[in-house]
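A.B. asks: Heads up, here are the entries from Swiss-Prot:
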type	residues	note
DOMAIN	17-173	domain 'NHR'
MUTAGEN	Cys202 to Ser	Complete loss of E3 ligase activity; when associated with S-205
MUTAGEN	Cys205 to Ser	Complete loss of E3 ligase activity; when associated with S-202
Amino acid sequence: MGAQLCFEANAKAPREALRFHAEAKGAQVRLDTRGCIAHRRTTFHDGIVFSQRPVRLGERVALRVLREESGWCGGLRVGFTRLDPACVSVPSLPPFLCPDLEEQSPTWAAVLPEGCALTGDLVRFWVDRRGCLFAKVNAGCRLLLREGVPVGAPLWAVMDVYGTTKAIELLDPTASRLPTPMPWDLSNKAVPEPKATPGEECAICFYHAANTRLVPCGHTYFCRYCAWRVFSDTAKCPVCRWQIEAVAPAQGPPALRVEEGS
């Protein structure tokens, strides 16, 4: 498929946070500036993405499902590959991780069970020293997705933003606290966010309209959904790193954080 194995890759890669590889991605994938969010623009395929470095045995790859899209069958696929994404010929990437990339290269992946990749879900997956691919969704039980992953050479994480899964975000599993599933998801479903016109997209999801202001810095590059997510997770503006004290419509009074128990 035009890709090659790069076995000289250092299996003991620096312990930098995982990001998506900036170049090796499906034709429909758009990444944010940090390389942490992958959004599939159209169709239900061509959503393959890779980690930017090899993943150690037992290392958890943590991600969150940011958005779903109805009308398709099937969703997120996850796994590992011996393909160094730096050596992948992007035009030759197939539209599907399962089974296309598996059949064309040393790649081992699986489909998450139905109902295990919903908007707001936290997904962790890893391979152990016996070559077993596991996943865990939120606080659920460990799931054995498949066996027989060879572990004698460097392995990169590979994901497919497929079907009903529209956007995912890589998280840092070593952080002191992983974010909980987003409590504002139901309210967002009740009041759908408007789709953006070209040039007015949210800087995080690249889909909804940038209609929300962060207080006090005043940056307005985000939709309501993503602004509240950032407020809950880090409370720091992604643009200027100022502390966020409130979230407001682009025009209107600020909405303050709701404290637990209030």
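Indices start at 1 and increase along the chain as displayed.
Cβ coordinates come from backbone N, Cα and C, glycine included.
Here the original residues stay in place, and none of the substitutions has been built in.
Tell me what's around each of these sites.
C.D. replies: Mapped onto three states, the DSSP output places Cys202 (mutagenesis position) in coil.
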A.B. asks: I'd like to know the mean pLDDT over the domain 'NHR' (17-173).
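C.D. replies: PLDDT averaged over the stretch: 93.
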